[in-house]
Amino acid sequence: MKASLTFSLSGIYAPCSISRDIYLEYGDKKAECLYGTIRLPQYGPGCTPGKIVHCVLDDSLPFCSIVVPSKLFGFMPTQPTMDFCYFEPILDNVVPVLDSVTFLINEQLYSKLMDLPQEMQQIQFLHYKYNINSMETVVHSRDILTSGLCQILNCSPFPQGLVDFTETQLILVNDTEQKLSALKYANEDEEYALPKIGTNSALSIDLESLPCTISRDLLRPAPHINDDNSIYAFTDAETLLRLDVTSGSFITVSNMGCVRLVKLFVLLLPNGFKKRTIYAPPKIIASFPDCSVVTISKSNIGHTDIPIANQVFISRVGGWLQSQKCFQNIILTTLKKFFSESKRILCQNDLIPIAFDSSMADLNIAEENDESDDEDELGQYYKNDSLVWFFVTSAELDCFSKDNSHFIIDPNRTKLITTNITNRRPLPLSRSNLQRYYGFAETFYYDLHIFPYVRQLVNILETSFNCSQRGITLNASVLLHSTTNNVGKATMVRFASKYLGIHLLEIDCLSLTSNSRQLDSTSKIIGYIRAKCENVLPYASPAVIFLAHLDSILLDVNANQDPEAIKLQKSINFEMSKLLDDFTFKFPGTTFVGSVNNIDNVPSSFRSHMRFEILVPVPSEAQRLRIFQWYLSSHELNRDVQQKVPVSYMDNISFSSLSSYSAGLTPLDIKSIVETARMTATARFYQESKKCGWLPQSILITQEDLSKATSKARNEFSVSIGAPQIPNVTWDDIGGIDFVKGEILDTIDMPLKHPELFTSGMKKRSGILFYGPPGTGKTLMAKAIATNFSLNFFSVKGPELLNMYIGESEANVRRVFQKAREAKPCVIFFDEIDSVAPKRGNQGDSGGVMDRIVSQLLAELDGMSTDADGVFVIGATNRPDLLDEALLRPGRFDKLLYLGIPDTDTKQLNILEALTRKFVLDNDVKLIELAKLCPFNYTGADFYALCSDAMLNAMSRIARMVEKKVSQHNELTGENISTRRWFDKIATKEDTKVVVKMEDFLKAQEQLTPSVSRAELNHYEAVRANFEGA
């Protein structure tokens, strides 16, 4: 229900007072109090989480009234406040009791509380100081109890609930980081004395765009229903007082000779707006596109002083949407609705924004449907997603007035005439976020300090625009390319154009390729692009022509193709190059931008016409963190949510761990992760509400939701998107590696944990080569490295790199290293590297493909120690003597680690313990005795086979025992039950428990043959001596 609201200066946990009518309607006559949820209106879309409060009856309050402490909503009522709220009772007064409440305490206060001899005395302090009463007071996360002294950090398991001194754990945390020093109630520092009224006839003040539309319910005084809401501006009460005007009065906003009339309203507390700033809608901001500071002054003009225009001439502002015939009817219909629903106040040279639903264009709403109610019936289904502008060219008035520039458009008296098209630059993003204001799906906001490739594109577009303003022809063109799909090439172009205020003409070339291999396809494709752009560009400058998926129509000519196909391909390549030059030369200030996935497929003849090429990589860790923050922001989480419950995330979410674990994923994958986590949190929300019998005030996404969604995304899309996975092999799974482990920590752990030590120019060691007999754990060791240091893991096999086409094998090597750089920190593991990189000159393959692979591998390894932080290369081989000698030089595989056969009983014991740590061993098993029985030419793989055979022997022995028990049971009972039925109905846990005995190990050891003979072992030792001696 909607109730009148008054804020008091009482303590934060003072009971809220309610009038008798509310108490009688919702309260229990037997109960002494009532619990309910108070939700304040907000300046923006969606709804805010409500606060559960403890309410008491106050007979002195007027009808349908509530009094609430202002501190509960984090502000002091020094200015006009909101005077209504939404109240919902808690059914059956069931408010959950919290398990724990964490308080952040000032250092001095914390030390004094810790000096108290009993914990109960600390609870009594909170009780008397902040009026926290057991099983009565409702506390909320982030409540400020005292500015600079005490705040509630967290409530568990719900963000708000009752405190029970006998059950709720109260946790006091010392504020050692001085976070409380900057924590205050909003408006707390303001004096209660009013400022001097009318001290300035004009004020210089900041002008900013409203972030969203303001509900009429928040306008004080309430305006007339026919008032023009496109000229409403807002500011704080202090500014109104200094200007000596009341809320709802006309004022003038001026700068550099431009004067606009606005109706100024007060912003009610609480709100998140800045003080001494005037907030205006986009229509007013468009009149001051380059002015962040304006002069406001009191106006003596009333509504009756503004004349009504007889005729008004408006022209369309050039742009992509205005040039599309399919949108003309819906645009004109929306324009007509804009002028008919209110008496609009306009001025010559005004820009009028018109938002419309482009999906309604298919319904072909005609202009002549004046007397039809179809438009009103469809209005509830509108969801605006596009914006066009109109420009007021001139107006005809009957008479002169006090204000010669402004006039009113009366839908019953004024004739509106649309004329030609005019050119106007769009508003840059820094002046107005039009997508957020009108509720459109927002384009991701790139931080130019974190995304250098976006900064490069912005700089190119900005330079091109500035040069065209000075009459300098730059003819800029940019080719965006990437090695992975869905990295945001189109998004960055849309952002850059909005950020700078540049028209965008976007064409997806995939829609042009259905008949791209026919003889007349070239003329059709070129004709379509020319027709779409040439009609717009004369009235849309500066502009960006963006052709997405350009490689779908441009292909490099292959000599093996059909001659007709070659001719066709050369034709379209030539025509596209000519088109590029024509547009950039004929329309100064126009920048051509194309995007491709694989730049190697773009013909060199076309690439030579592109001035700039920008590589768009997979996001780095810092970039992924920013993307997670964007998609977990309030405006993104609550967009297109049908439910009324707001969605947010827990305060303890670690964005750094999310960004680290999501290495190699694209922005689209991160968006999918957040959507999956939101759905999981929503399902849990309704399940918990059914269990506890009440509906929490918000849906909270937890760290576990995001972690599970990230793991699911990596598992599902690892093959399709090429994202590597982190294996699950720990040091405990490997035995006898103490020396090798120490060497690995020095090589890998040091650069990861202390990168500052290598800033002086010292090169990192990024290459490790494991060599030794087969079965000694080289592959297992590489996986353990990736797991221990949380590194992504690429395993590369030799045959995967080979390709029948010339140059493709080396390209495969480049792709492997490129994927690793995109997924860093990462380990590239080359198993049996001697088959990939043998000595050059000794191979008999035609074409020398192996030699070229070795050369490419050497080139990639040379960059590992300098510009590839977090990428480590590990090779494994049984025959290091077959490797090309250049691989073993410093800067490449400069760390050679020999993984030999365990040659002592202790090492063999360590391996046995690692392999059997998950076994259930009998008391008679003595692993040290077993190790003494094993010869010293057993490899790690041999010990793995020994333990596996022992487990198999134990299972066979238990199977025979079970069969014997089943046979005895059938003889005693006369039944004929099967073994499966016996397990289902009669068997106990002891019958299914596999216990490995010493006899199982001894039997397995007798049957085991070593995989490495003594002679072979001597050969490997000789190779080791040769390498270590060298």
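Cβ coordinates are placed from backbone N, Cα and C, and glycine is handled just like the others.
Among the sequence features in Swiss-Prot, the mutagenesis site Lys489 to Ala is noted as follows: In PEX6pA1; decreased binding to PEX15. Cβ neighbours of Lys489 (mutagenesis position) (same chain, under 8 Å, six or more residues apart in sequence): Leu480, Ser482, Ala548, Ser595, Val616.
Swiss-Prot lists Tyr528 to Ala among its mutagenesis entries, and the accompanying note reads: Cells are able to grow on a medium with oleate as a sole carbon source. DSSP assigns Tyr528 (mutagenesis position) to a helical segment in the three-state reduction.
Annotated ATP binding site per Swiss-Prot: Gly772, Pro773, Pro774, Gly775, Thr776, Gly777, Lys778, Thr779, in sequence order, evidence recorded as sequence analysis. DSSP assigns Gly772 (ATP binding site) to coil in the three-state reduction, outside any helix or strand.
Record note (Swiss-Prot) on the mutagenesis of Tyr805 to Ala: Cells are unable to grow on a medium with oleate as a sole carbon source.
DSSP gives Asp831 (mutagenesis position) a strand state. For the mutagenesis of Asp831 to Gln, Swiss-Prot gives this note: In PEX6pB2; increased amount of peroxisome-bound PEX6. Results in accumulation of PEX5 on peroxisomal membranes. The structure shown keeps the original residue.
Counting every protein chain shown, the Cβ of Glu832 (mutagenesis position) has 17 other Cβ atoms within 10 Å. Glu832 to Ala appears in Swiss-Prot as a mutagenesis experiment; the accompanying note says: In Bmut mutant; abolished ATPase activity of the PEX1-PEX6 AAA ATPase complex.
Among the mutagenesis experiments that Swiss-Prot reports, Glu832 to Gln is described with the note: Abolished ATP hydrolysis.
Other residues of the same chain near the ATP site, with their Cβ within 8 Å of the Cβ centroid of Gly772, Pro773, Pro774, Gly775, Thr776, Gly777, Lys778, Thr779, are Phe770, Ala876, Asn878, Leu899, Thr939, Gly940, Ala941. Sequence-distant contacts of Asp831 (mutagenesis position), defined by Cβ-Cβ distance under 8 angstroms and a gap of at least six in the same chain, are Lys778, Thr779, Ser795, Val796, Lys797, Ala876. Looking at Gly772 (ATP binding site) and Tyr528 (mutagenesis position), their Cα atoms lie 64 Å from each other. Other Cβ atoms within 10 Å of the Cβ of Gly775 (ATP binding site), summed over all protein chains shown, number 20. For the binding-site residues listed here (Gly772, Pro773, Pro774, Gly777), the lowest count of other CB atoms within 10 A around the CB belongs to Pro774.
Tyr528 (mutagenesis position) has a Cβ environment of 13 other Cβ atoms inside 10 Å. Here the Cα atom of Pro774 (ATP binding site) is found 10 Å from that of Glu832 (mutagenesis position). When the neighbouring Cβ atoms lying within 10 Å are counted for each of the binding-site residues (Thr776, Thr779), the highest count belongs to Thr776. Note: the Cα of Pro773 (ATP binding site) and the Cα of Glu832 (mutagenesis position) are spaced 12 Å from each other.
With a 10 A radius on its CB, Lys778 (ATP binding site) counts 24 other CB atoms from all the protein chains.
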